[in-house]
Each structure stands twice: as C-alpha cells, then as structure tokens.
Amino acid sequence: MWTVPVLFWVLGSVWFWDSAQGGTIGVNEDDIVTPGTGDGMVPPGIEDKITTTGATGGLNESTGKAPLVPTQRERGTKPPLEELSTSATSDHDHREHESTTTVKVVTSHSVDKKTSHPNRDNAGDETQTTDKKDGLPVVTLVGIIVGVLLAIGFVGGIFIVVMKKISGRFSP
C-alpha cells in the first residue's frame, strides 16, 4: 500500500534533480581586466559594439584590481557619456530628447482632522500626495503561481487515473 505514494514521490522529485544540481560558475566579472590601449580606449567588442574605457590608473595596490572610478584627468578632458551625440542623431533630435519628461501618476487625497496624526497640527485644507503603484507585476506573479499549481494538479490527476486504469481498480 505504501508503494504508490513512494512511487509518486520519487517520480515527482525526478523533475527537480536536474535543476538542483546547479550550473557551472564561470569567472566573476570583477576578476576580468580589460586591457587598455595608449589613449585609454578599447575597440568595440563583438557583443556590444560600444567603445569602453580601459584601466588607465593602474592596479590598486591593496586589491590588485583596476579602479572603477575614472581618474581626475579623465573627468576633466572627456565629456560625460550622456552628453555625447552620435552621428545618427541630429542636434534637433538631441534637444527634443532633452526636453521630454517622464510624468508620474500622482493622486491627491484630502486629509481630515479626524484621520490626521494626533500630535500634528494640520489645517483642514491640507492635501497628501502619494505615488500610485502599478499592481501588474504582482498580478502576473500570482497568475503564474496559480497556473503552475493547477497544471501540476491536472497532470497529477491524469497520472493517477492512468495508474488506476492500468492496475484495474478504475471503474467509471
């Protein structure tokens, strides 16, 4: 009688054995040193097509790694990356991009004296501003979890019916 639950437990746990093994861990990004050329620039890589700055200040004596913050010489001579324009965009597009702003959804609620903090002296016409949060990620996560649980139950139910049918104990 105990063989069927043990069989279900073993077959159900086989699916998790492969994911429990874990993946291989490669070299950390902090340990990779990008060699710099004479002017401190590295040619673009195949994967990013972006020019990156090399390590110009040498290695840090205490850690043996390249510094992450640009030196004072680099800050004074190079403009920030955000201010550089590409050949594909014109000055008009750049100015238009700077003038656009992102609008947050803000709601206002009036605050009554009854609902305000007792130690605070509030006027009756004061408003409280709050940012409205988007609930879509939470709903999506709950939907995925419920869907996975229903799928496991559905597949388990089919498996139980098939096992009963094979053993001869199933009578519709």
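Here the Cβ of each residue, glycine as well, is placed from N, Cα and C on the backbone.
As a published mutagenesis entry, Thr34 to Ala appears in Swiss-Prot alongside the note: Eliminates platelet aggregation activity.
Ser167 to Asp appears in Swiss-Prot as a published mutagenesis result, with the remark: Does not significantly increase cell motility; when associated with D-171. Does not significantly decrease cell growth; when associated with A-171. Under DSSP, Ser167 (mutagenesis position) is assigned to a helix (H, G or I) in the three-state scheme. Residues near Ser167 (mutagenesis position) in space but far in sequence (CB under 8 A, at least 6 apart, same chain): none are found.
According to Swiss-Prot, the mutagenesis experiment Ser167 to Ala carries the following note: 50% decrease of cell growth; when associated with A-171. 50% increase of cell migration; when associated with A-171.
Quoted from Swiss-Prot for the published mutagenesis Ser171 to Ala: 50% decrease of cell growth; when associated with A-167. 50% increase of cell migration; when associated with A-167.
Looking at Swiss-Prot, the entry for mutagenesis of Ser171 to Asp says: Does not significantly increase cell motility; when associated with D-171. Does not significantly decrease cell growth; when associated with A-171.
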